[in-house]
Amino acid sequence: MAASRNGFEAVEAEGSAGCRGSSGMEVVLPLDPAVPAPLCPHGPTLLFVKVTQGKEETRRFYACSACRDRKDCNFFQWEDEKLSGARLAAREAHNRRCQPPLSRTQCVERYLKFIELPLTQRKFCQTCQQLLLPDDWGQHSEHQVLGNVSITQLRRPSQLLYPLENKKTNAQYLFADRSCQFLVDLLSALGFRRVLCVGTPRLHELIKLTASGDKKSNIKSLLLDIDFRYSQFYMEDSFCHYNMFNHHFFDGKTALEVCRAFLQEDKGEGIIMVTDPPFGGLVEPLAITFKKLIAMWKEGQSQDDSHKELPIFWIFPYFFESRICQFFPSFQMLDYQVDYDNHALYKHGKTGRKQSPVRIFTNIPPNKIILPTEEGYRFCSPCQRYVSLENQHCELCNSCTSKDGRKWNHCFLCKKCVKPSWIHCSICNHCAVPDHSCEGPKHGCFICGELDHKRSTCPNIATSKRANKAVRKQKQRKSNKMKMETTKGQSMNHTSATRRKKRRERAHQYLGS
């Protein structure tokens, strides 16, 4: 499931290596991990801080992990804010109201009853996106209802369900059949027997469909996805309602144990995780979640296998490469362009933006992964990997350097290959688009300005945090002083008013006497 924000450019700007605007939002780890984060309808919230270049950090706050738009989840709480019992009770009630109308057990029971119905009685409400039992028909008589739902249709729920379209929260861009079939064939060729599908519903259903139609295929799949609608199509051992931004299982320990058992089956052998997160999501919380899944997998490993890594395919735009490799240094990016059915830009060929920017990041050696030559991929002997047709090997860089599928040009001044549309700017002293602003947003670290790292990994971050803490304390003292002066002024005003009142009373008594 891939999500876009307000257009391709916004996502590319956020993911570009080292490219930082005048401000940004970062996820921070709480000082005391033992203190649980407050809950919103999507599980534990994340702690954020706004960072502005040249200015200090502002007050930290908790917000929803899954929703980038306050209209979708308006949770907001300052880190140091104390809530009353009434507000906490109201929040808990709101969180309960926002949960799916049916429990996981109820969904399974309804599904088992549904598949036993004759074809003429199998109905699906397209308005409510729900499988209907005969007792439900009356409540949906005014809705748009699809009849004669076949078993084949039940096995392809991603084609029955309308894709969620909120771009900032959970927009669903589903793998095109070409890319999905390539992934299934590749997983089979690499010898994997189990696939943990994190946010990849179409891959999950194609794996199950292939297994049901091909006796030679023994690949099993478990889907973890935030879209609870899939719970009505799968048994408990095939689907878990899950938020990948905070590692939250909506159905609690039962679902967690399903995932754990799947990861640790056969002592963790023969499994791979394939994930397709929303592109608008922050890389850091995703990396933290994936490391928790890796740790769960490692629990089933013997001491001799402690050096092994869980094989992973992380499907994401190529301009997030530096961010992903920051958290997973063993990952490499493949040239394969992943397509999506319902996205006008993320498509293979020349119908999309500059062909699909979506790639596969993996810790599997690239020389083991064969890309389809009929789609224009070729093997580069010096690089020992498959590359796209126009990705030419650069002798100076000793690499096939293109990231976007076009032929890149080597810049002798920058000492690296750059996009064909870029030119070298003598003012900026690096290559950039021809119409760029030389006085535009600076690149690099917010703290020291260096280009080779982010603020979170800056060697000067401790000094910066001490300075920020001192500034916050100074601001707090100033705020407290202003409050005291205001209170003092109000007290003095009250005293003066009391004195005036007493003087008037004495004057009235004097005049009356």
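Using the three backbone atoms N, Cα and C, a Cβ is placed for every residue, glycine included.
Modelled residues match the original; the substitutions are not represented.
Per Swiss-Prot, Zn(2+) 1 binding site is recorded for C40, H42, C64, C73, and the stated evidence type is experimental evidence. Per Swiss-Prot, S-adenosyl-L-methionine binding site is recorded for Q172, Y173, L174, F175, R202, D225, N243, M244, D276. Under its mutagenesis entries, Swiss-Prot includes Y173 to A with the note: Abolished rRNA methyltransferase activity. Here the residue is the original one, while Swiss-Prot reports the published mutagenesis D276 to A with the comment Loss of methyltransferase activity. Here Swiss-Prot notes a mutagenesis experiment, Y340 to A, with the remark: Strongly impaired rRNA methyltransferase activity. As a published mutagenesis entry, D341 to A appears in Swiss-Prot alongside the note: Increased rRNA methylation. One mutagenesis experiment named in Swiss-Prot is N342 to A, and its note says Strongly impaired rRNA methyltransferase activity. According to Swiss-Prot, the mutagenesis experiment H343 to A carries the annotation: Decreased S-adenosyl-L-methionine-binding. Here Swiss-Prot notes a mutagenesis experiment, H343 to A, with the remark: Strongly impaired rRNA methyltransferase activity. What Swiss-Prot says about the mutagenesis result for L345 to A is this: Increased rRNA methylation. Taken from Swiss-Prot, the feature domain 'DHHC' applies to 395-447. According to Swiss-Prot, the Zn(2+) 5 binding site annotation covers C411, C414, H424, C431.
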Cβ-centroid neighbours of Zn(2+) 5 site C411, C414, H424, C431, 8 Å, sequence order: F412, L413, K416, V418, W422, I423, H430
Composition by DSSP (helix, strand, coil) of residues within the domain 'DHHC' (395-447): 0 helix, 15 strand, 38 coil
Cα-Cα distance linking C40 (Zn(2+) 1 binding site) and Y340 (mutagenesis position), given in Å to the nearest integer: 31
Rounded inter-Cα distance in Å - N243 (S-adenosyl-L-methionine binding site), C411 (Zn(2+) 5 binding site): 43
For D341 (mutagenesis position), nearby residues of its own chain (Cβ under 8 Å, 6 or more apart in sequence): Y173, L174, F175, A176, D177
For the Zn(2+) 1 site built from C40, H42, C64, C73, further residues of that chain with CB within 8 A of the site's CB center: P41, G43, T45, A63, S65, A66, C67, D72, F75
Inter-residue Cα distance where the pair is C411 (Zn(2+) 5 binding site) and D276 (mutagenesis position), in Å: 34
For C73 (Zn(2+) 1 binding site), the number of other Cβ atoms found within 10 Å of its own Cβ: 19
